[in-house]
Amino acid sequence: MLKKEYLKNPYLVLFAMIILAYVFSVLCRFYWIWWASEFNEYFFNNQLMIISNDGYAFAEGARDMIAGFHQPNDLSYYGSSLSTLTYWLYKITPFSFESIILYMSTFLSSLVVIPIILLANEYKRPLMGFVAALLASVANSYYNRTMSGYYDTDMLVIVLPMFILFFMVRMILKKDFFSLIALPLFIGIYLWWYPSSYTLNVALIGLFLIYTLIFHRKEKIFYIAVILSSLTLSNIAWFYQSAIIVILFALFALEQKRLNFMIIGILGSATLIFLILSGGVDPILYQLKFYIFRNDESANLTQGFMYFNVNQTIQEVENVDFSEFMRRISGSEIVFLFSLFGFVWLLRKHKSMIMALPILVLGFLALKGGLRFTIYSVPVMALGFGFLLSEFKAILVKKYSQLTSNVCIVFATILTLAPVFIHIYNYKAPTVFSQNEASLLNQLKNIANREDYVVTWWDYGYPVRYYSDVKTLVDGGKHLGKDNFFPSFALSKDEQAAANMARLSVEYTEKSFYAPQNDILKSDILQAMMKDYNQSNVDLFLASLSKPDFKIDTPKTRDIYLYMPARMSLIFSTVASFSFINLDTGVLDKPFTFSTAYPLDVKNGEIYLSNGVVLSDDFRSFKIGDNVVSVNSIVEINSIKQGEYKITPIDDKAQFYIFYLKDSAIPYAQFILMDKTMFNSAYVQMFFLGNYDKNLFDLVINSRDAKVFKLKI
């Protein structure tokens with residue numbers, strides 16, 4: 001009897017659904033923990049390392065907050081939202097720092113089930129919410145960006161807008177004071193957590209205003225909700241925002257009759273004018289330029305040089321095909337189609353769900369802006385599928401028993417989740433760095449000072465700063481080609497040029513932090529160098545850096561290290577592109593070749609490589625299509641650490657070299673095809689061959705995974 005009473009209590013049923021969905025989401029994310037724990041190379045400091053490159057930026061910020069300080073201009077994320085939350089969790093919980101950053105996403109991202117279930121409950125459809133929560137919490141795109149070890153702001157980047165959507169729908173349906181104050185609260189939290197959400201928040205508030213004008217134009221509480229929400233978009237300090245919002249909320253709650261539509265109109269107009277004057281549209285324009293129109297601001301800033309745009313090389317902002325798009329959102333194409341149909345049906349039944357359109361549309365921008373956006377559509381489409389399944393059950397109940405209907409729904413849910421389970425099983429993401437790489441960088445921390453710089457590619461900027469506690473020129477947050485030009489140049493040009501550019505770029509970068517806002521150092525460091533060295537032709541200036549008699553007039557203020565990891569060989573052609581571009585035209589008109597490969601097959605005296613090259617078994621030539629190309633030399637590398645290699649000359653007039661790596665830390669880089677330009681690059685000569693000028697560099701860390709050189713000039 002007591003059991004039946006519990007089952008009849010809607011709040012207990014709702015609570016049980018939330019707990020079950022949350023536990024389900026967490027357990028699914030623990031699969032990666034179980035799998036990764038089998039590999040010792042994924043551990044550092046007795047804990048699994050994280051799998052998110054950007055996560056190291058927030059980890060560095062949290063580490064510095066725990067220490068209580070950081071170096072000026074070190075690009076630390078000190079005080080950022082995720083770093084701050086991590087700091088407080090470290091202070092109030094008994095867990096280690098490494099454990100906190102590993103598991104935060106596991107537990108926080110699973111909170112998405114709460115607003116989904118609560119939202120469906122507003123429509124008196126608990127089954128819709130429960131099924132949607134199960135699907136949304138582990139759908140491919142959402143799982144990939146919130147799995148265990150994915151330490152990033154993505155862990156709440158969908159949770160918070162779903163709470164905003166829930167309170168908007170609740171406001172429409174109930175018109176209650178709780179929703180009125182909760183709505184701006186969650187918008188404010190979302191903006192603090194993820195400042196790039198500004199555009200989405202504007203879209204949500206704008207649509208809410210339009211909805212109000214169409215369906216509730218005579219109800220004052222909706223206009224007050226728009227005003228309070230809009231105030232969170234302002235650039236004033238949060239405590240001023242909070243004070244104004246609380247005062248206006250209290251005035252409305254206590255003096256509704258005196259706040260007539262004229263006063264509300266004046267308040268609304270004043271709020272709008274204030275937002276425009278405070279630069280409220282600037283964040284929207286930036287997001288559109290970078291992700292949709294793919295513009296690189298560096299060309300505008302420099303008014304001269306046209307650099308390579310880094311967002312063209314990031315997988316997250318590449319366009320995706322429609323099948324992949326559907327799978328990422330709903331786990332499979334068929335579930336996506338059912339979800340889309342269900343969402344349209346849901347809109348027809350409950351017009352307030354139109355408030356979900358900005359979130360859904362942002363996810364659909366993945367077709368143009370890249371796969372990273374698909375995560376936004378996941379919960380909205382899941383609600384559509386949940387609604388469809390709840391309607392299907394209603395039809396079944398009319399024809400069959402309750403038991404039969406429940407069995408059918410359970411079976412359909414399992415079938416829906418099956419592709420997602422397969423994806424979770426197959427998606428075995430490695431940690432950002434291996435244990436050896438992390439240990440090497442931790443060793444560098446004991447060699448370098450906090451004010452010293454490490455010159456390396458931007459992919460490694462955040463981890464290098466976290467493990468070595470140094471400064472870097474670039475990192476995952478620098479998306480302008482003008483920043484990445486310098487490390488690209490230092491790694492892909494000859495040693496002399498690399499040494500000179502490393503010193504110049506670091507010293508000029510430091511000077512730029514203290515330059516006036518209108519100084520050329522703020523807009524383009526390369527142009528500032530040319531100005532100081534009385535050079536007007538960029539090609540001549542860059543060529544002069546290769547000359548031994550080039551004199552650096554800039555005073556040396558700190559030590560500089562070059563970090564050259566083995567893994568960079570997989571992307572070195574991309575790395576080099578940033579400095580081989582024609583700075584006058586923005587066109588990559590200086591062709592070069594650097595291509596890693598592994599053997600696929602051997603037949604008829606030929607070795608078929610993974611990059612499409614067919615290599616003769618005597619290594620004297622290779623074929624690309626029908627073209628046969630001679631090889632200059634074969635370089636057999638027996639030990640990268642010891643610098644043991646053998647060069648076999650073949651044709652001194654040929655332009656290409658074949659590297660055969662017998663000692664490789666990268667499993668998919670057994671062969672490297674490169675031309676003379678790349679062969680003479682600092683990365684190839686110093687890392688693979690161990691050839692470096694002792695007057696320019698000292699080798700301070702040496703392994704087959706990575707080498708670190710200290711600049712002596």
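Cβ atoms here come from the backbone N, Cα and C positions, even for glycine.
Taking the Cβ of D152 (Mn(2+) binding site) as centre and 10 Å as the limit, one finds 21 other Cβ atoms among all the protein chains shown. The Mn(2+) binding site annotation in Swiss-Prot covers D54, D152, E316.
Listed in Swiss-Prot as a mutagenesis experiment, S52 to E or D is described as follows: Strongly reduced catalytic activity. Look at S52 (mutagenesis position): DSSP puts it in coil.
Under mutagenesis, Swiss-Prot gives N53 to A with this note: Reduced catalytic activity. The Cβ of N53 (mutagenesis position) has V432, D459, Y462, P463, G476 as same-chain neighbours under 8 Å, each 6 or more residues away in sequence.
The Cβ of D54 (mutagenesis position) lies under 8 Å from the Cβ of D152, Y462, G476, G477, each of these being in the same chain and 6 or more residues away along the sequence. The annotation that Swiss-Prot gives for the mutagenesis experiment D54 to A reads: Strongly reduced catalytic activity.
When secondary structure is read from DSSP and collapsed to three states, M568 (mutagenesis position) falls in the helix class. All protein chains shown were included, and the count of other CB atoms within 10 Å of the CB of M568 (mutagenesis position) stands at 20. Annotation of the published mutagenesis M568 to A in Swiss-Prot: No effect on catalytic activity; the original residue is retained in the structure shown.
In Swiss-Prot, the entry for mutagenesis S569 to A states: No effect on catalytic activity. The structure shown retains the original residue. For S569 (mutagenesis position), the same-chain residues that are 6 or more apart in sequence and have a Cβ closer than 8 Å to its Cβ are T596, I666, A669, I672.
Swiss-Prot documents L570 to A as a published mutagenesis change and attaches the note No effect on catalytic activity. Cβ-based neighbour count (10 Å, all protein chains) for L570 (mutagenesis position) stands at 13.
Among the mutagenesis experiments that Swiss-Prot reports, I571 to A is described with the note: Strong reduction in catalytic activity.
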S52, I571 as mutagenesis positions, winner by CB count within 10 A: S52
Between S52 (mutagenesis position) and L570 (mutagenesis position): CA-CA distance (Å): 18
